[in-house]
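S.K.: Quick one: the structure is below, and I'll ask about it shortly.
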Amino acid sequence: MPAENKKVRFENTTSDKGKIPSKVIKSYYGTMDIKKINEGLLDSKILSAFNTVIALLGSIVIIVMNIMIIQNYTRSTDNQAVIKDALQGIQQQIKGLADKIGTEIGPKVSLIDTSSTITIPANIGLLGSKISQSTASINENVNEKCKFTLPPLKIHECNISCPNPLPFREYRPQTEGVSNLVGLPNNICLQKTSNQILKPKLISYTLPVVGQSGTCITDPLLAMDEGYFAYSHLERIGSCSRGVSKQRIIGVGEVLDRGDEVPSLFMTNVWTPPNPNTVYHCSAVYNNEFYYVLCAVSTVGDPILNSTYWSGSLMMTRLAVKPKSNGGGYNQHQLALRSIEKGRYDKVMPYGPSGIKQGDTLYFPAVGFLVRTEFKYNDSNCPITKCQYSKPENCRLSMGIRPNSHYILRSGLLKYNLSDGENPKVVFIEISDQRLSIGSPSKIYDSLGQPVFYQASFSWDTMIKFGDVLTVNPLVVNWRNNTVISRPGQSQCPRFNTCPEICWEGVYNDAFLIDRINWISAGVFLDSNQTAENPVFTVFKDNEILYRAQLASEDTNAQKTITNCFLLKNKIWCISLVEIYDTGDNVIRPKLFAVKIPEQCT
């Protein structure tokens, strides 16, 4: 796709540029950082990083001096053996220096970057929020007791000299009143209405980035469970699809009510992988105050696009949502994967934002790479009876990213048992053949007492694909027959297409079930026929859209959307992450919207 094209072609790769809309929604969203800021510890780490830099500079000076000595020596002698030994010594010094840069400088520079861009802004924002809440409470008391009205305190307009803010050391966020959707149905509007009853609220949040113009924030992940969340993104400079990978953020935290009865997020623990350009397609599952994050590791680029050359390596990281001071391996821990049981598949990897736990077992959404010649499918099962131009072989040929690709892709789950002890492994479980389409990003989550599975529509079956999980192993889904939600598309697979064709295009826009009796769900979808634009928060049934709210202007480009719904003080709320092009600098960045599901239809 041409970089200069302002419309986003609806393809499976992130486009380089979006258009600058006429209407810009201002916000800064991302991740608040570590709630415990130990100022002395922070200073000591920064000092340690500074000392390391000085030591490395000294090493460089010594190496340069050695080279100068050798140059002088070569002018006065022909002893090539001595010169060779000296050069080998310098090579060893350079290798040691490079190793030290990778193992010592990189992480400490990342520490400084994280501290300056996440920790300090997060706690200043939190302190300001607490001050605003306190002053509002004081005003209410004075107004009630004294029978006159105090003007609101405008913190940023006070003509006083304010001291530098101290770290908010004593704050301990607690997840109160936040829970999963369980039990009996909640009271929500069940009727179709054109009234603007949805009131999306942009969550004001500080992005954990350097913030320079042109930084593209892509490949976002947002998982939520039991009042805790995991978040991840990749930063690129120069281009959203081919730019230089600067850093990947993987963090966890709590869903909070900051005093205004609107859910927000407070990040408590952040990890930045040392090699961000090798980490792809992370997925997170919560269990007992930890998030387990499973990622693909690749040195040849995206494993989906470079599957033939990808080694199949995976990485598991455990992050504590309530980290301890000096917690070390408790707070952030790399888990060894002794084996990967792939069955008949060549390679497998996580593919989708989040999964579920059942007892001691974690299930991550995944995709398997199967050699095309080993894929057995009866073409007579291809649903073409109502399609005039579709061919029986189209179902089979559309299972790869190209008709002649070496691998076909199948969705499924990766199972990880926490009780495996010293021999941890992941096991791939493939999805059943019913309503089969190419493997794509998916999500499995618990809602109202039963797991629900969503799979992105990346091929000819463009209608939303989700339903109750009947069995996990093997993975069998009772797919809903939805007729109102579809994704934009071009070529052979346009919006609302249901005839088997050979294509590979689509986007991840999941839905969260909020009422099981009436099968009502909520999510953000792109209300456009051909281009990825116009994100709209929508509450819908299988055959009817009940009510909706636009999150940006109609021509605002957007892509991936992730929605998680939960109870906050017995009210249904949803938080939606939206990849969106409306920041004013021609790059895509995610935003968070909080939406309360209304009880009344008026």
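Note: Cβ is positioned from N, Cα and C throughout, glycine not excepted.
At each noted site, the model still has the original residue.
Here's the feature list from Swiss-Prot:
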- ASN5 to Ser: In strain: Isolate NiV/KHM/CSUR38 (VARIANT)
- VAL24 to Ile: In strain: Isolate NiV/KHM/CSUR38 (VARIANT)
- ARG248 to Lys: In strain: Isolate NiV/KHM/CSUR38 (VARIANT)
- THR272 to Ala: In strain: Isolate NiV/MY/99/VRI-0626 (VARIANT)
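Can you walk me through where each of these features ends up in the structure?
M.R.: Other Cβ atoms within 10 Å of the Cβ of ARG248 (variant position), summed over all protein chains shown, number 22.
Note on THR272 (variant position): other Cβ atoms within 10 Å of its Cβ, all shown chains, come to 17.
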S.K.: Could you state the whole-number distance in Å separating the C-alpha atoms of ARG248 (variant position) and THR272 (variant position)?
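M.R.: Cα-Cα distance, ARG248 (variant position) to THR272 (variant position): 6 Å.
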